[in-house]
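First up is the structure itself, then whatever we jot down about it.
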Amino acid sequence: MQWIRGGSGMLITGDSIVSAEAVWDHVTMANRGVAFKAGDVIKVLDASNKDWWWGQIDDEEGWFPASFVRLWVNQEDGVEEGPSDVQNGHLDPNSDCLCLGRPLQNRDQMRANVINEIMSTERHYIKHLKDICEGYLKQCRKRRDMFSDEQLKVIFGNIEDIYRFQMGFVRDLEKQYNNDDPHLSEIGPCFLEHQDGFWIYSEYCNNHLDACMELSKLMKDSRYQHFFEACRLLQQMIDIAIDGFLLTPVQKICKYPLQLAELLKYTAQDHSDYRYVAAALAVMRNVTQQINERKRRLENIDKIAQWQASVLDWEGDDILDRSSELIYTGEMAWIYQPYGRNQQRVFFLFDHQMVLCKKDLIRRDILYYKGRIDMDKYEVIDIEDGRDDDFNVSMKNAFKLHNKETEEVHLFFAKKLEEKIRWLRAFREERKMVQEDEKIGFEISENQKRQAAMTVRKASKQKGRVGEEENQSLELKRACEVLQRLWSPGKKS
């Protein structure tokens, strides 16, 4: 069988088409280049050049950097119909060499391939983190004339914490790795032991958008372009822009469930590692799901700021000072114990607080701020239909909020039982969200709050300008109509 050495020390059979996954985004303006995004699958058609491969994605073919992709470990899923079919691979984690031969049906060999890939990618990832911390961050700290502490915090987030965590994680992986028989390695327990540590990725992922915006502003100055490029060359890093390196942790945390799912696929149920890998897969799926959910919440904070700006007579702190998610909203009757009057209000339940609003009597789409309830101080009490002696009212579809410190009580009446059930479910969801946020230290940064406020101000100005233009246009139109009536032929002035 003929072997051709490809990029990154990989060996590929000369008559084979293999599949590779993009590790980095590749943007190209070249006529014969092929562009792709991280996660895309590329068919490698020619790997005879060490640095540049020829490949196909969808219907497009072209050249791309070999260092931007990784070959699939187990390529046996390809259909065996000829010499150009996808071949099976084996990756030696010590030499980083992927050898592609004939398909093997041996489950142990397949498991060894996945184990070896996990070990190899972890070692490469550690190097990327080291390059970021020592090649970029360390050099930036030396240039106080170019970077403030706040800027570096925004750009790099908690990358050093991630680096320290990953070094400890990889050390434990190495202890679990069986060099002689990789398929016997038991790495599932390692993920379970470190599961709480992976939550530090949440802070990094939540900050990543701010990092990109800050870098984008700096890169408008050629000094920063030259500085970051000099850092890359000095550290002997691959030809990727700094924003590409900073994206790596975001990509990495999302890859763990995929790798563990593949490992579980090739782990026999009687293998000593099976139940641990299955548990690790569930844990890492939950971690990535929660991180993605929190990232989505941060992307929606502009909407919360815009909503608050639309509420008239607002008092007190901004919603974003404590909350980041609207959980439920609805209209209910409400009685507050000291007054005992039944009032109709619109309630907006956020994490940590519930805002009370009153609709305008004429313009029902206009809301007036009427107060808020600190959900951290209250407990929810489900009430059966009947008479309440404390409030001296008949109750149906009711529940109470009881202040555990002051003994204050709020009584609520939903219009229907189904609505009451939805509210009770929403309160449980609110408490669960708060507990999970506290566990991983989730919060909105001051920079993100400022950004949301700026977005609202910008939108208000644009709306104001549009309104003025519409009014001016309407006045001009009316003036023209008047003039036309005054000076039309056959009519006296």
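Just so it is clear, glycine is given a Cβ too, placed from its N, Cα and C backbone atoms.
From a predicted model like this one, the values you see are computed outputs, not experimental measurements.
The domain 'SH3' feature in Swiss-Prot is assigned to 15-74; the stated evidence is sequence analysis.
The mutagenesis experiment ARG107 to Ala is recorded by Swiss-Prot, whose note states: No effect on formation of GPHN clusters; when associated with A-108 and A-117. Following the DSSP three-state reduction, the secondary structure of ARG107 (mutagenesis position) is helix.
For the mutagenesis of ASP108 to Ala, Swiss-Prot gives this note: No effect on GPHN clusters; when associated with A-107 and A-117. The structure shown keeps the original residue.
Marked as domain 'DH' by Swiss-Prot on the basis of sequence analysis: 110-294.
Cβ-based neighbour count (10 Å, all protein chains) for ARG111 (mutagenesis position) stands at 25. According to Swiss-Prot, the mutagenesis experiment ARG111 to Ala carries this note: Loss of formation of GPHN clusters.
A sphere of 10 angstroms centred on the C-beta of GLU117 (mutagenesis position) encloses 23 other C-beta atoms. The mutagenesis experiment GLU117 to Ala is recorded by Swiss-Prot, whose note states: No effect on GPHN clusters; when associated with A-107 and A-108.
In the three-state DSSP scheme, ARG297 (mutagenesis position) is classed as helix. Quoted from Swiss-Prot, the note attached to the mutagenesis of ARG297 to His states: Defects in binding to phosphatidylinositol-3-phosphate and in formation of GPHN clusters.
Among the features that Swiss-Prot reports, domain 'PH' is placed at 325-432, with the record citing sequence analysis.
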Cα separation, GLU117 (mutagenesis position) to ASP108 (mutagenesis position) (Å, whole number): 14
Proximal residue to ARG297 (mutagenesis position) among mutagenesis positions ARG107, ARG111, GLU117 (C-alpha distance): GLU117
Between GLU117 (mutagenesis position) and ARG111 (mutagenesis position), the C-alpha gap once rounded to whole angstrom: 10
For the mutagenesis positions ARG107, ARG297, the one whose C-beta sees the most other C-beta atoms within 10 angstroms: ARG297
Number of other Cβ atoms within 10 Å of the Cβ of ASP108 (mutagenesis position) across all protein chains: 16
